[in-house]
Amino acid sequence: MSFNTLIDWNSCSPEQQRALLTRPAISASDSITRTVSDILDNVKTRGDDALREYSAKFDKTEVTALRVTPEEIAAAGARLSDELKQAMTAAVKNIETFHSAQTLPPVDVETQPGVRCQQVTRPVSSVGLYIPGGSAPLFSTVLMLATPARIAGCQKVVLCSPPPIADEILYAAQLCGVQEIFNVGGAQAIAALAFGSESVPKVDKIFGPGNAFVTEAKRQVSQRLDGAAIDMPAGPSEVLVIADSGATPDFVASDLLSQAEHGPDSQVILLTPDADIARKVAEAVERQLAELPRADTARQALSASRLIVTKDLAQCVAISNQYGPEHLIIQTRNARDLVDAITSAGSVFLGDWSPESAGDYASGTNHVLPTYGYTATCSSLGLADFQKRMTVQELSKAGFSALASTIETLAAAERLTAHKNAVTLRVNALKEQA
């Protein structure tokens, strides 16, 4: 189906409607699963030697020193323009402001007299950040991951990226307080972070995007007892735009294309009650597409994308909630009024002047977001992902005495005798003291 084909939602059967919102398949092939499993086991067994072999095989790079030196990082920064460094600093300032505001206040309450309950927050001790390489290094992801890690107070923050690591990535890592950087990419980097090697430290939790092999490696290590936790399930990028008759077609088209250029498996959807706007957006997409260096990639993504005409904006919101997009852009005259009705989205962009690019780089929100429908149960990345919450309780003698019979009754009902005894013994001890 061509992206300039308008689809009348209300003329479609329920089966057709479900098909329109179906995402491209992303399940890992058996060969990827087996290859990744072998890589994980090899890195765990052979450490740095395996990492160097995989760099030569996959990255076509002979790596002598896996760890990047401070001198190399300084040299990378010197090669960058002041304009870019200033832009990174400005972005980090906004990211810091937004994520610092997410700090949870401690909870300290008496649930009843003499029964004190608390919730306290602690940082994840060590985290590993994975940043893909390639022709367009995602240094902005360094800002999005390393900044909240620093605010959270993570004691060890390390980064892996395929060699040779781009200057922008090295500078961004230094700017955000990353302590160690390693010339390691792919599934082997995930293995090194999960299990540790002679050079790369083992971490508690791994963050960051990647290709099918990286995604599968993260999935596998998260399910191994000797592995590591991960940030969230990953899938292709996606955007859904809700537009009304007052939307600017060129703006809408540019937002759709900014997502489509990410990769051929990205998906973009336009929902609008105005067929004329849909037609104008399709025309604007074609005009802008002709000027994009990554036009071939974007065109492939558009083949799985949709222009859908609805009855009204309320129906647009209902369809969006059903789909649960990673990015939701609302270009309507009442954009703010629609927010309360949105139930599933990774990040929402309101009005004509809030392009997705703002959140991708510098507004302050995090651009690491749940995709592939995981917005139904997962949140956008934030400070809490680099922290853990712990509860504390303390009962005075009087508080314990008042609660004892309740605990004994509940424990007896569950036939957990030792639980009941732990209370009864203390009750008897208090009676003896009286």
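Using the three backbone atoms N, Cα and C, a Cβ is placed for every residue, glycine included.
Worth saying up front: this structure is predicted, and the values here are computed from it rather than measured.
Here the residue is the original one, while Swiss-Prot reports the published mutagenesis H99 to N with the comment Slight decrease in activity. The Cβ of H99 (mutagenesis position) lies under 8 Å from the Cβ of T147, P148, I151, G364, N366, G382, L383, each of these being in the same chain and 6 or more residues away along the sequence.
Listed in Swiss-Prot as a mutagenesis experiment, C117 to A or S is described as follows: Almost no change in activity. Reduced to three states, the DSSP call for C117 (mutagenesis position) is strand.
For the mutagenesis result C154 to A or S, the note given in Swiss-Prot is Almost no change in activity. Of all Cβ atoms in the shown protein chains, 22 besides its own fall within 10 Å of the Cβ of C154 (mutagenesis position).
Swiss-Prot lists S237, Q259, H262, H327, D360, E414, H419 with the feature substrate binding site. In three-state terms derived from DSSP, Q259 (substrate binding site) belongs to a helical segment. Just so you know, the Cβ of Q259 (substrate binding site) picks up 28 other Cβ atoms within 10 Å once every protein chain is counted.
The feature Zn(2+) binding site is assigned by Swiss-Prot to Q259, H262, D360, H419. Under the three-state DSSP scheme, H419 (mutagenesis position) falls in the helix class.
Here the residue is the original one, but Swiss-Prot notes a mutagenesis experiment at this spot, H262 to N: 7000-fold decrease in activity. Taking a C-beta cut-off of under 8 Å and a sequence gap of six or more, H262 (mutagenesis position) has these contacts in its own chain: P236, S237, T297, A301.
For E326 (active site, proton acceptor), other Cβ atoms within 10 Å of its Cβ number 26. Here Swiss-Prot flags E326 (among others) as active site, proton acceptor, drawing on similarity to another entry.
H327 (mutagenesis position) counts 24 other C-beta atoms within 10 Å of its own C-beta, drawing on all protein chains shown. In Swiss-Prot, a published mutagenesis experiment is listed as H327 to N, annotated 500-fold decrease in activity.
What Swiss-Prot lists as active site, proton acceptor is H327 (among others), and the listing cites similarity to another entry. Under the three-state DSSP scheme, H327 (mutagenesis position) falls in the strand class.
According to DSSP, H367 (mutagenesis position) is assigned to coil rather than to any helix or strand. Cβ neighbour count for H367 (mutagenesis position): 27 (other Cβ atoms within 10 Å of its Cβ, all protein chains included). As a published mutagenesis entry, H367 to N appears in Swiss-Prot alongside the note: Slight decrease in activity.
The Cβ of H419 (mutagenesis position) has 15 other Cβ atoms within 10 Å, all protein chains considered. Looking at Swiss-Prot, the entry for mutagenesis of H419 to Q says: 20-fold decrease in activity.
The highest number of surrounding Cβ atoms within 10 Å, among the binding-site residues D360, E414, is found at D360.
Taking H367 (mutagenesis position) as the reference point, none of the recorded positions C117, C154, Q259, H419 has a C-alpha atom within 10 Å of its C-alpha.
Proximity of C117 (mutagenesis position) to non-local residues of its own chain (separation of 6 or more, Cβ distance below 8 Å) is seen for V107, D108, V109, E110, T111, T391, V392, Q393, given in sequence order.
For S237 (substrate binding site), the number of other Cβ atoms no farther than 10 Å from its own Cβ, over all displayed protein chains, is 25. Reported as a whole number, the C-alpha separation between C154 (mutagenesis position) and D360 (substrate binding site) equals 24 Å. When every Cα pair among S237, Q259, H262, H327, D360, E414, H419 is compared, the largest distance found for this substrate site is 55 Å.
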